[in-house]
Amino acid sequence: MPSRAEDYEVLYTIGTGSYGRCQKIRRKSDGKILVWKELDYGSMTEAEKQMLVSEVNLLRELKHPNIVRYYDRIIDRTNTTLYIVMEYCEGGDLASVITKGTKERQYLDEEFVLRVMTQLTLALKECHRRSDGGHTVLHRDLKPANVFLDGKQNVKLGDFGLARILNHDTSFAKTFVGTPYYMSPEQMNRMSYNEKSDIWSLGCLLYELCALMPPFTAFSQKELAGKIREGKFRRIPYRYSDELNEIITRMLNLKDYHRPSVEEILENPLIADLVADEQRRNLERRGRQLGEPEKSQDSSPVLSELKLKEIQLQERERALKAREERLEQKEQELCVRERLAEDKLARAENLLKNYSLLKERKFLSLASNPELLNLPSSVIKKKVHFSGESKENIMRSENSESQLTSKSKCKDLKKRLHAAQLRAQALSDIEKNYQLKSRQILGMR
């Protein structure tokens, strides 16, 4: 039987946002403390409503220790309100942690930042490489306000897909306010959102945990877009290690294919021990959920170690597959670049050929009319033809008659023509050498 709003008791309102209200509730059947978010779907089209319901159903399938658990959805058709029932995180969100550190002028410990990095990356890995073989889920709105902490300070990633659901031409989309500090360069350039866009947002979040401010700040969205496209930011405070700064810098690479994947982040030596501990704990949780007694786990550490190694092998296989896909993508890009280089070379050869033909025609015209070599340039350029005996026609006829009757000048013209032919041959050799060098340069690229 589907749940109803009457099955829950509202305790108090935690906060409000572009989506509506977030309230702390108690389930009447067992007293479990949860939260729900109210979404007013009254102004949505039927297609958007269907997408909203299917998206929430998909989110219910995400089950991971570092992902906020989605329990149920309740549709109140009378008030055109959708309630999304989720896990309650009593530790608040990372935005409040950053605000507290800013007010107290106190940086967060690197150990805490590394734990956040580890657990968030494991959460993203579950979304990008679904363990149950389901469709890839992209978060699309990873920021401190959407990352929560439980009572033991474990990280819980929440609010999946809600930004994408609401960012349509609906009343909710129009109520969006604020500056998108974590928006990736792909989004700024109106390109498709991908897994590496989540990695960019993760890098921005980790940067803000260290510096207590985003890597890119501005007073307007236009100015911010320019700074993000430029991709320049300060180093995190020097109290943090170079290794942490290096991995955050890699996450904030402008080229998405240069950013590390979730597998590459988890394999980083900086958090390798933390990753192993988290995976061991997750394995123990799965065992308890399957009804395995804790004593049998304690009595057979070899079995649990084998299971852990099996999981690690599966993860490495997935990482290898992802790397193969990236290599194929790079090969395709290289093929495109090679075609462009061949086109450029063909155009260059065509230009050289046309230039050579033009030059040959010029020399042939000079050879057929050797008297043009000794004429002033002003006379050659002027092609004035008037009817009757004008000054120009009289000058040209007198000069040509005097040159044709002079044998000594004719010999001189032949010598000059021979010298011009030699120069043409030398120029042709230089052009061939230049053509060879240009091909070598294009081959190096």
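Any Cβ shown, glycine's included, is placed from N, Cα and C.
What Swiss-Prot lists as domain 'Protein kinase' is 8-271. Averaged across the domain 'Protein kinase' (8-271), pLDDT in this predicted model comes to 86.
Under the three-state DSSP scheme, Cys22 (ATP binding site) falls in the strand class. For Cys22 (ATP binding site), the same-chain residues 6+ apart in sequence whose C-beta sits under 8 angstroms from its C-beta are Thr13, Ile14, Gly15, Thr16, Val35, Trp36, Lys37, Glu38. Among the features that Swiss-Prot reports, ATP binding site is placed at Ile14, Gly15, Thr16, Gly17, Ser18, Tyr19, Gly20, Arg21, Cys22, Lys37.
In Swiss-Prot, the entry for mutagenesis Lys37 to Arg states: Loss of kinase activity and of ability to activate NEK11. Loss of phosphorylation of CCDC102B. The structure shown retains the original residue. Lys37 (mutagenesis position): 19 other CB atoms within 10 A of its CB, across all protein chains.
Under the three-state DSSP scheme, Asp141 (mutagenesis position) falls in the coil class. Here the residue is the original one, but Swiss-Prot notes a mutagenesis experiment at this spot, Asp141 to Ala: Loss of autophosphorylation.
Other Cβ atoms within 10 Å of the Cβ of Asp141 (mutagenesis position), summed over all protein chains shown, number 20. For Asp141, the entry in Swiss-Prot reads active site, proton acceptor.
Swiss-Prot documents Thr170 to Glu as a published mutagenesis change and attaches the note Kinase activity increased by two fold.
Where Swiss-Prot documents Ser171 to Asp as a mutagenesis experiment, the accompanying text is: Kinase activity increased by two fold.
One mutagenesis experiment catalogued in Swiss-Prot, Ser171 to Ala, is accompanied by this note: No effect on kinase activity.
The annotation that Swiss-Prot gives for the mutagenesis experiment Thr175 to Ala reads: Kinase activity decreased by two fold.
Under its mutagenesis annotations, Swiss-Prot gives Thr175 to Glu the following note: Kinase activity increased by two fold.
Among the sequence features in Swiss-Prot, the mutagenesis site Thr179 to Glu is noted as follows: Loss of kinase activity.
Taking only the Cα positions, the spacing between Asp141 (mutagenesis position) and Gly20 (ATP binding site) is 17 angstrom.
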